[in-house]
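Engineer: Okay, so Swiss-Prot annotates it like this:
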- GLU231: active site (ACT_SITE)
- HIS230, HIS234, GLU268: Zn(2+) binding site (BINDING)
- MET1126 to Asp: Significantly decreased binding of HC to host SYT1 and SYT2 independent of gangliosides (MUTAGEN)
- LEU1191 to Arg: Significantly decreased binding of HC to host SYT1 and SYT2 independent of gangliosides (MUTAGEN)
- GLN1200 to Glu: Significantly decreased binding of HC to host SYT1 and SYT2 independent of gangliosides (MUTAGEN)
- GLN1200 to Lys: Decreased binding of HC to host SYT1 and SYT2 independent of gangliosides; whole toxin is less toxic. Dramatically decreased toxicity; when associated with L-1268. HC no longer inhibits whole-toxin uptake and toxicity (MUTAGEN)
- TYR1262 to Phe: Slightly increased binding of HC to host SYT1 and SYT2 in presence of gangliosides (MUTAGEN)
- TRP1268 to Leu: Gangliosides no longer increase HC affinity for SYT1 or SYT2; whole toxin about significantly less toxic. Dramatically decreased toxicity; when associated with K-1200. In mice without complex gangliosides no change compared to wild-type protein. HC no longer inhibits whole-toxin uptake and toxicity (MUTAGEN)
Amino acid sequence: MPVNIKXFNYNDPINNDDIIMMEPFNDPGPGTYYKAFRIIDRIWIVPERFTYGFQPDQFNASTGVFSKDVYEYYDPTYLKTDAEKDKFLKTMIKLFNRINSKPSGQRLLDMIVDAIPYLGNASTPPDKFAANVANVSINKKIIQPGAEDQIKGLMTNLIIFGPGPVLSDNFTDSMIMNGHSPISEGFGARMMIRFCPSCLNVFNNVQENKDTSIFSRRAYFADPALTLMHELIHVLHGLYGIKISNLPITPNTKEFFMQHSDPVQAEELYTFGGHDPSVISPSTDMNIYNKALQNFQDIANRLNIVSSAQGSGIDISLYKQIYKNKYDFVEDPNGKYSVDKDKFDKLYKALMFGFTETNLAGEYGIKTRYSYFSEYLPPIKTEKLLDNTIYTQNEGFNIASKNLKTEFNGQNKAVNKEAYEEISLEHLVIYRIAMCKPVMYKNTGKSEQCIIVNNEDLFFIANKDSFSKDLAKAETIAYNTQNNTIENNFSIDQLILDNDLSSGIDLPNENTEPFTNFDDIDIPVYIKQSALKKIFVDGDSLFEYLHAQTFPSNIENLQLTNSLNDALRNNNKVYTFFSTNLVEKANTVVGASLFVNWVKGVIDDFTSESTQKSTIDKVSDVSIIIPYIGPALNVGNETAKENFKNAFEIGGAAILMEFIPELIVPIVGFFTLESYVGNKGHIIMTISNALKKRDQKWTDMYGLIVSQWLSTVNTQFYTIKERMYNALNNQSQAIEKIIEDQYNRYSEEDKMNINIDFNDIDFKLNQSINLAINNIDDFINQCSISYLMNRMIPLAVKKLKDFDDNLKRDLLEYIDTNELYLLDEVNILKSKVNRHLKDSIPFDLSLYTKDTILIQVFNNYISNISSNAILSLSYRGGRLIDSSGYGATMNVGSDVIFNDIGNGQFKLNNSENSNITAHQSKFVVYDSMFDNFSINFWVRTPKYNNNDIQTYLQNEYTIISCIKNDSGWKVSIKGNRIIWTLIDVNAKSKSIFFEYSIKDNISDYINKWFSITITNDRLGNANIYINGSLKKSEKILNLDRINSSNDIDFKLINCTDTTKFVWIKDFNIFGRELNATEVSSLYWIQSSTNTLKDFWGNPLRYDTQYYLFNQGMQNIYIKYFSKASMGETAPRTNFNNAAINYQNLYLGLRFIIKKASNSRNINNDNIVREGDYIYLNIDNISDESYRVYVLVNSKEIQTQLFLAPINDDPTFYDVLQIKKYYEKTTYNCQILCEKDTKTFGLFGIGKFVKDYGYVWDTYDNYFCISQWYLRRISENINKLRLGCNWQFIPVDEGWTE
């Protein structure tokens, strides 16, 4: 329910109730009181500047800066007049009303009001409540006409002030008393926010898609309501005493778009939400959780002994009930309170993971930063928040009626310029560094040359002391030891709907005795530093190189030069790292008649040189190199710069780095195993827990290495990438300027005869830079991953293996020591220990960062290098090749059919010329009984012939084989079985098979693509995995030596059905046994894509006929119901006999996906991608084309979809968005409809009512659109069975009915 928010004018009279004179704890002197307004119970606004801990001169920009990393906005005159204070008050009230307009904001405010700080703190005797302490109360002056003023205490939860010295610095905190912080110790405290609603931070638009043009990044300004909600989340943490104080966390990643990389407080990461909390290690996460749990228990213990109160009017029983409700304690029959672990867990997750900036941004339709580390641009200011044509309570800046909702255009600086104004430069301060080197000029005699550099432009290297030391700690393992992991998911819907999170209390009287003990308060001290720091350097850094590529805006007759010093000393010269040919061409003066051809030549040369890349022979895990990076940024020494490619091949990725960081790889702390004499169960659990904790050690070590890599290595690589963008942009601007200068030399008559579009020049140059940046992205990403995998992970694995060896010894000794009690379990436990500790735990980058680009590069690294692929078939440029690097050659028969869409599929028919032979290198032949290997491929086999099912089930035919002298291996098919067979030199064979059902209504395998991976441990088992999951395992130890041919044959052999065929793709052989994690990862890598799939697993296509299949209601199809122009459902028919069963699929309406006019699909193919905007047409209702429409003015949660001839009736809407909400690999997709501010919902099958004026009709199980699904898809329960999941079925030769 909405909370009650009061409205005020600043000049309203004092009433000693909700308008008072408040003595702030930031009191600058005795007797100072500020006018305060209670807009919500226990929440007050004080329209005054925040001065607590600050000196008066610190409010001026000229005295330096507080922070090295952000723009600081100063205006000492702000909030000085009553008019400004009135505007501040009314603006804050409007922001609170905006927050109060959504259920999630209502719940946030409700919980803040109810979360009354504990009456006391660490200095309060445990058996007492104390109201007149600094973390609970504040003083107010009671003003009564004709009477002496009185001072009373006032208990509050939150006081909001205007900004401190820096208007762009919003901040939330409370009191530190005698070295203790109640907001971090479970007590909670009265919170204070310093806030400036009129100052808006500005951030870059961030696209996760690697292919997004760098020039499409836009600047967006914040919605002050979301900024305020961010601070209110801090308030909620503080009121519950779980606010995390002074715990800096090393940044997760320094992406291309990220700016500030210093360690960030954990409190900010939790409050922001999204992916940011993932940077916090599981052990740190658990330590924070356990501290909060212990603090809650301490509060419960205090409540159990409280018997008196300091301060009048304190009802002890009432406050005990208040705190029982607040902390969700349980009470036993004796009235004793304690923490229920499940209740605490729920409350903690709601507070830490439910209320986050990212969650709330989604609820309110507000654009926010992608990450807390995102780049900030100079802030802006607005004086128009009270103007409802600029900023509304329900929509903020993104006002639909002004066409500002789409793509958050209301927050887009370039679009909504009337909403803000720029801040004048004299009010903005940023920390800068002057990098100076001695130099002497002949003419001026200057003795130094300085380049001004912003602090955030420097390379960031995290301090080694900021990394966790937890790995080195010894641990005691007991039978009840738990893992250090926390589930950090809590949806915003749970917050809104969960009544357990609402205390429902009646607020107690807030008046108390005045607070007098100011000596207990620790007043903070804030120190400024100079805004400019000068440092001297000996040589030229990349900053000199970048500066030499810039030029003053008013310069004329600009020229390019290959000399750095020439450019630094002459303002009309720009340093270029491209060839002398480009320099000479650009500097050539040409006549007007040659101008157009000259421009084309300059641009062509720039395109050719900027997009150049070379391949590398000696560094196998880096596939390309950008040779001009060295001379562009002064990377490497002088020799390396001049021949960057050779230097890179010798020195590897390390030569790109400014600093080689010191890597911290601690010795892993040992385990002490708890002794349990005679207790068999406890002994076994202790062993099991030790193995689980061992796995956690591996995870934590990898996490530590990734944390160091991201913040000491990857940050350098990404800084290089960003500088290369700057460098290329500098080159482009210089060329544009040179072209402009050349054009301006001509007479007006000559200009009239020159046909040239300068916008086209700009476009072509930017297009070249985009292509170049994509190449640089690939190169830099590969370098970073290479450094991680070659220089860092091996060191970690060595330490972990040493730990495993010691743990194995200790566990086996522990088993022997307890042999008497374990009896027949001894050998089983020893085998378990040996098996568990035999293998390393594979490193998976996706567990430690959400950076999709880095994960993609890592996955490529894993699949192409670490997995030891010795044969990998790919279809490129119209031919089949081996992309493993081992150079197998191919013979392809004339009756093999290729489909280059979908990873190079090929079709084998049952004919003599439908065959492929891959001739392998002799270096990869396996002819030893001890050689392990794996094969992996995808297959699609057609449906059986209904009339000849016995032949289908009995005929076994080979599809892939590698046989030499009757020894080797083969893959064969026998009906619904996939069979793997190994044959040794003595003709002894061993087979393992996977069998799927042919009696399911809807099969997951018949005519559908599925992945098969077979792994072979010659001293152990052969395993068959289907779609990444282990299905069967058989021992192959008794086989003798196996010959393998140099040739791998793909051909249907011994197949009796002449019409039979199979499709195969993604075939790989690996030179070792892949483990389960690698198989699962390989399946994920191969199947993950932004293209959507049809029912069979092929790419979904535009302009193709499809029948619809509903995953939630599989036994129905959709047909046309003409009476109401809608889709109704009918049951699918089955074909069923003793051997087989299946449902008919080609039933009902036939749909065609069409590109919508505003589709984001910019590819030239006809593939449907996730997020595309589409129309959904129907071609079998009548002779004319029909389309699916949504009624624009519908107010129903769930309503019909209209099927009507294509028209432009404004009462209907037809633009849809095709989505894929689940990360799990699935062929399902969802169809969303939104228009302006309205979300209609997702397509589904549901029930709704239609009003015909004279009668109501109820329609059940009809084609509908529903908002209900949007909530359900965010939950984890059976989401794949929801009725909003659709698959598109094309007619296919492999499925006949």
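Cβ coordinates are placed from backbone N, Cα and C, and glycine is handled just like the others.
Each of the listed features needs to be described in terms of its position in the shown structure.
Structural biologist: A sphere of 10 angstroms centred on the C-beta of GLU231 (active site) encloses 19 other C-beta atoms. In the three-state DSSP classification, GLU231 (active site) falls within a helix.
GLU268 (Zn(2+) binding site): 16 other CB atoms within 10 A of its CB, across all protein chains.
DSSP assigns MET1126 (mutagenesis position) to a strand in the three-state reduction. Cβ environment of MET1126 (mutagenesis position): GLN1200, LEU1201, PHE1202, LEU1203, TYR1259, TYR1262, PHE1263 lie under 8 Å away, each six or more residues apart in the same chain.
Classification of LEU1191 (mutagenesis position) by DSSP places it within a strand.
Classification of GLN1200 (mutagenesis position) by DSSP places it within a strand.
GLN1200 (mutagenesis position): 24 other CB atoms within 10 A of its CB, across all protein chains.
Around TYR1262 (mutagenesis position), taking its Cβ as the centre, 22 other Cβ atoms fall within 10 Å, counting all chains.
Under a cutoff of 8 A between CB atoms, and with a sequence separation of 6+ in the same chain, the neighbours of TRP1268 (mutagenesis position) are ILE1197, GLN1198, GLY1241, GLY1246.
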Engineer: Round to the nearest Å and give the CA-to-CA distance linking GLU231 (active site) with GLU268 (Zn(2+) binding site).
Structural biologist: 10
Engineer: Give the sequence-ordered set of same-chain residues, not counting HIS230, HIS234, GLU268, with Cβ within 8 Å of the centre of the Cβ atoms defining the Zn(2+) site.
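Structural biologist: Neighbours within 8 Å of the Cβ centroid, excluding HIS230, HIS234, GLU268: THR172, GLU231, ILE233, GLU267, THR271, PHE272, GLU357.
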Engineer: Non-local Cβ contacts of LEU1191 (mutagenesis position) (under 8 Å, 6 or more apart, same chain)?
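Structural biologist: In sequence order, the residues whose Cβ lies under 8 Å from that of LEU1191 (mutagenesis position) (at least 6 apart) are THR1199, GLN1200, PHE1202, THR1211, PHE1212, TYR1213.
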